[in-house]
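Peer 1: One structure, as structure tokens, below. Some questions next.
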Amino acid sequence: MYVMSQTTNTEDTIDLKELFFSLIAQWKLIALCIILSLICALLYLRATPDTYSVNALVQVEENKGASAALLGDLSSMIEQKQPAQAEIEILKSRLVLGNVIQHLNLDLKISGTENSFTDRLLSPHHYQTEYQPKSVLFKDDEKVFDIRQFNIPASFRDKKIELRFKDGQFSLTNTQTEQVILTGKTNQSNTLRTADGLWNISIYTQDQLNDVYLIQKQSLPAAVNNILTNYSVAEKGKLTGILGLNYQGTDKTHITQVLNAILVSYSQQNIERRSAETAQTLKFLDEQLPELKQQLDVAEREFNKFRQQYNTVDVTKESELFLTQSVTLETQKAQLEQQVAEAGAKYTSEHPVMKQMNAQLGAINKKIGELNATLKELPDLQRRYLQLYREVEVKQQLYTALLNSYQQLRIAKAGEIGNVRIVDTAVEPIEPIAPKKLQILILSIFLGGFLGTLLALLRNMMRSGIKDSTQIENELDLPVYATVPRSPVQESRINILKKKKNIPILAVKNSDDIAIESLRSMRTAIHFALSSARNNLITISGPAPEVGKSFISTNLATILAQSDKRVLIIDADLRRGYLHKYFNLDTQPGLTELLNGQQSLETVIRHTEVPGLSVISRGKSPANPSELLSSNQFKNLLEQMSEKFDHVIIDTPPVLAVTDGIIISQYTGVNLVIARYAKTQMKELELTLNRFEQAGVKVNGFILNDIQRSSAGYGYGYGYNYAYAYKANKESD
């Protein structure tokens, strides 16, 4: 159990290491994604205007209306405290925002026609709109025009209209029908009546304007909604009565101006509402005081008349007590009736406050009835005296109370300030709140790195080819003669080399390259394979194109020639062979011309700059390459070359594409198959072996080509590191 667990952990570690190295191998892809992500972020920051935010604070104080002067102690019962949510809705209402829109002409929207994301990215135009109480000023870089009147028919509200300037005139064009609505002169008032309605427009400018602009007169609901998209109100804390106002926009001066205008409008409507309540109460008192004064005068005349007629009346202590109680009850009744009349203007009879006040009034009437019944038992003269005296006292106290309330309300109206207090006004911001440039750049780096890593992983998953030589040896039971790493020199010049007519031989130009060192290590294995082979002919084949057959063939032939061997390399890929590019030769004369009898053997065998190395190019592409390669002429050619040279290397076409490689391998002693790292599939190698077996040909082994350094496993990585360390020491020597 322990051994199995340890093996599993080791395999997992190797897998993670291979994954890590595969990402390092694709660092260019990841870096490219990061760069592209940064470029996109920079373009976004260039095209996105800065967004600013302004704030203000409002305190909503306890609401004590003018009716409190009349209701007295009952005002605490009648008064309804307005929650913060009610004031928030008022701050968002058309009542408040409509005044701001009308005052600053915020219902007029002007923009350039080049205002899309792409236009802002490429166009140098800088547009700015300044809203003023009497006009709207629009700036296009250094050019300015001022709209002082723009009254249009209702049918054109909320519609974009093209505004064009030319030769001191302007024209308005319907963007939907592209028809000119009207034409007017600048720097004067223009009035025109059309079938749609009356137009009254005044545009002033001192500049020569030749551009086209879009102008829109919004309806009140649309203008309010336009403000509400960037405007918010919320209570600070819970039940604090402090409201926080926030407004955002791209023009910091404009948003500060708008938010302060909202504060002024809200404060004014609050004062006007409270003043209206006070005025309503004063109007009620103006109606009640003269009538009450008249009633008091009548009561006093009756009482004085009674006293003159009967001089003085002996009133007992008991009668005085009844009189005091009666006056108190009648005064309370009169005051309560006044309160009921005042509250009746605000509440229905079913309101709890009205029900409670009516219940109190009923209780007082009941007590007055009981007291009147007691007073009837007194002597007639005393009873009449008490009634008249009570009437005078009640009217006097009630009149005095209402007169005091009236004077207090007049003073309150003169100093009315409302129940809201502006704690903080809007102050022009300094720094924008968006876009957050540093965060966006950092995020773009992480996003680019993530996308690059994801693409690298997907690319690695798609590259499901052979990545380990042991996989070939275990599944196909054949040796891998060499694992050839990707040459750093070849990798850096691969795109250039494909386009050139001449491809340099790596074994000549960079003889100490790690790929060449791997091929040198294969010489011993080839020597043992040839010792038991029927001849010295070696075929280099592969299952598919672009596995590196020509690269391996050329450099292997060069290495063998450098060890004082006579080597011939034949380009048997008569369709697409390009061995001639390695030796800076023409394709003709070549193998095709030799087999067709058009050229002699001495003519097609050409010597190269590498001592001991000769080459036969493919020649002109024939119509029947398979027939030529299966002919006796080709067989005889190979037999002659086998005797003349120490090694004959034949570069063949892909086995799975055409049968040429199988035909050639029937004549050779050693057959090697090239597999490309992470590209060649195991299934391709199995099919290739089946093709050879069907033809009765033995495959000696494989060469795993183009192993990438950073994505190699432990064994490959060790070989790489050793080669690089050895090369570095050599250079230092």
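Backbone N, Cα and C define each Cβ position, glycine as well.
Below, the features straight out of Swiss-Prot:
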BINDING   GLY542, PRO543, ALA544, PRO545, GLU546, VAL547, GLY548, LYS549, SER550  ATP binding site
MUTAGEN   LYS436 to Met  No loss of autophosphorylation
MUTAGEN   LYS549 to Met  Loss of autophosphorylation
MUTAGEN   SER550 to Cys  Loss of autophosphorylation
MUTAGEN   ASP651 to Asn  Loss of autophosphorylation
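So where do these features actually land, and what's packed around them?
Peer 2: In this structure, ALA544 (ATP binding site) belongs to neither helix nor strand by DSSP; it is coil. The Cβ of ALA544 (ATP binding site) lies under 8 Å from the Cβ of PRO654, LEU656, ALA657, THR680, GLU684, each on the same chain and at least six residues away in sequence.
The secondary structure of LYS436 (mutagenesis position), as reduced to three states from DSSP, is coil rather than helix or strand. Around LYS436 (mutagenesis position), taking its Cβ as the centre, 12 other Cβ atoms fall within 10 Å, counting all chains.
Sequence-distant neighbours of LYS549 (mutagenesis position): residues of the same chain at least 6 apart with a C-beta under 8 Å from its C-beta are ILE540, SER541, GLY542, ASP573, ASP651, THR652, ILE674. DSSP classifies LYS549 (mutagenesis position) as helix under the three-state reduction.
SER550 (mutagenesis position) is surrounded by 23 other CB atoms, counting those within 10 A of its CB over all protein chains shown.
In the three-state DSSP scheme, ASP651 (mutagenesis position) falls into the strand class.
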Peer 1: Where GLU546 (ATP binding site) and LYS436 (mutagenesis position) are concerned, what is their Cα separation in Å, rounded?
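Peer 2: Distance between the two Cα atoms comes out at 49 Å.
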Peer 1: Rank the binding-site residues GLY542, GLY548 by the number of other Cβ atoms within 10 Å of each Cβ, and give the residue at the low end.
Peer 2: GLY548
Peer 1: With the cut-off set at 10 Å between Cβ atoms, which of these recorded positions ends up with the most neighbours? Options: GLU546, ASP651.
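Peer 2: For the recorded positions GLU546, ASP651, the Cβ with the most other Cβ atoms within 10 Å is ASP651.
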Peer 1: May I ask for the distance between GLY548 (ATP binding site) and LYS436 (mutagenesis position), taken between their Cα atoms and rounded to an integer number of Å?
Peer 2: 51
Peer 1: Near the ATP site, what residues other than GLY542, PRO543, ALA544, PRO545, GLU546, VAL547, GLY548, LYS549, SER550 in the same chain have a C-beta no further than 8 Å from the centroid of the listed C-beta atoms?
Peer 2: PRO654, ILE674, ARG676
Peer 1: To the nearest Å, how far is the Cα of LYS436 (mutagenesis position) from the Cα of SER550 (mutagenesis position)?
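Peer 2: The Cα atom of LYS436 (mutagenesis position) is 55 Å away from the Cα atom of SER550 (mutagenesis position).
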